[in-house]
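Following: one structure in structure tokens, then a few remarks.
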Amino acid sequence: MLPDWKSSLILMAYIIIFLTGLPANLLALRAFVGRIRQPQPAPVHILLLSLTLADLLLLLLLPFKIIEAASNFRWYLPKVVCALTSFGFYSSIYCSTWLLAGISIERYLGVAFPVQYKLSRRPLYGVIAALVAWVMSFGHCTIVIIVQYLNTTEQVRSGNEITCYENFTDNQLDVVLPVRLELCLVLFFIPMAVTIFCYWRFVWIMLSQPLVGAQRRRRAVGLAVVTLLNFLVCFGPYNVSHLVGYHQRKSPWWRSIAVVFSSLNASLDPLLFYFSSSVVRRAFGRGLQVLRNQGSSLLGRRGKDTAEGTNEDRGVGQGEGMPSSDFTTE
């Protein structure tokens, strides 16, 4: 168990992530669904839609983590709820890593081999890549859940209180720790290495092209930085806890804090969507305009602000490039 003040901080962090991540991802979901319905959607939009769905899965399960943190990490809900929550929560995290890697590959190919990319890209490729990411994450996390809940008849407790996915028997640790190590290698380090290479080449090409405008260069750098932060800040601590746990043969005390950082990716991904797609930038712009209109209506200035905001939104829509791929060189 963590001290009460640490549990309170984790509780507040979960609430902030939920309140910021849910509306932003819902806006992105609406934008990507609209783009996918158009003829011949780009593979990157299918991957971005899948990443949005992974974030929403995590956010929809986050209330159970909030209840757990509010109870000082004692689990009072049914055991099956713990199993399903853990399965979906951690599957969404590891699905995101390979989806981010897939997006980085698509971006790199789009600028490194623009002609071949435009001629060969198919929506089916995005669907296959997304399915592979989901199957890999669900398959790996299913192993961990089965080990925890079906490989023992002993109910694991912390003192007199039941915990969720925190304490294991020695027999469970013999299987869980190697599986966690494999998760760390296959679903974190490999996709991170792929992503770093692709975005290093992507940014280098974008910055070295004289015909690429300053705005597109800034978006390229922003996309790479946000993705790198996702891996290092959000996913890094949690996967390092797997390495430490394998060495110490127990979960480190700070693992629950690392899980919070993993959840943070659901609030950070909307920034990635913003840098990646013009349809999301327009959707976010319209969402902000609605908030401005509501605020101005309370102040009696709705008419003027609405007219100005509409003109600005039209300007953004006209100034963007091809919606299929913002970074593909012509």
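Placement of Cβ uses the backbone N, Cα and C atoms for every residue, glycine included.
A simple way to gauge crowding: the CB of Tyr90 (mutagenesis position) has 24 other CB atoms within 10 angstroms, across all the protein chains here. According to Swiss-Prot, the mutagenesis experiment Tyr90 to Ala carries the following note: Partial loss of propionate-induced G protein-coupled receptor activity.
Looking at Swiss-Prot, the entry for mutagenesis of Tyr90 to Trp says: Complete loss of acetate-induced G protein-coupled receptor activity.
Record note (Swiss-Prot), mutagenesis Glu106 to Ala: Partial loss of SCFA-induced G protein-coupled receptor activity. The unchanged residue is displayed. All protein chains considered, the CB of Glu106 (mutagenesis position) has 27 other CB atoms within 10 Å. According to DSSP, Glu106 (mutagenesis position) is assigned to a helical segment.
According to Swiss-Prot, the mutagenesis experiment Tyr108 to Ala carries the following note: Complete loss of SCFA-induced G protein-coupled receptor activity. Annotation for Tyr108 (mutagenesis position): spatial neighbours Cys198, Tyr199, Arg201, Phe202, criterion Cβ-Cβ under 8 Å with sequence separation of six or more.
In Swiss-Prot, a mutagenesis experiment is listed as His140 to Ala, annotated with the note Partial loss of SCFA-induced G protein-coupled receptor activity. In the three-state DSSP scheme, His140 (mutagenesis position) is classed as helix.
Gln148 to Glu appears in Swiss-Prot as a mutagenesis experiment; the accompanying note says: Partial loss of SCFA-induced G protein-coupled receptor activity.
The note that Swiss-Prot attaches to the published mutagenesis Tyr238 to Ala is: Partial loss of propionate-induced G protein-coupled receptor activity. Sequence-distant neighbours of Tyr238 (mutagenesis position): residues of the same chain at least 6 apart with a C-beta under 8 Å from its C-beta are Ile93, Arg255, Ala258, Val259, Phe261, Ser262.
Swiss-Prot lists His242 to Ala or Phe among its mutagenesis entries, and the accompanying note reads: Complete loss of SCFA-induced G protein-coupled receptor activity. Remark: His242 (mutagenesis position) has Arg180, Leu181, Leu183, Cys184 as non-local neighbours, by Cβ distance under 8 Å and separation of at least 6 in sequence.
Its Cβ taken as reference, His140 (mutagenesis position) is surrounded by 19 other Cβ atoms within 10 Å in the chains shown.
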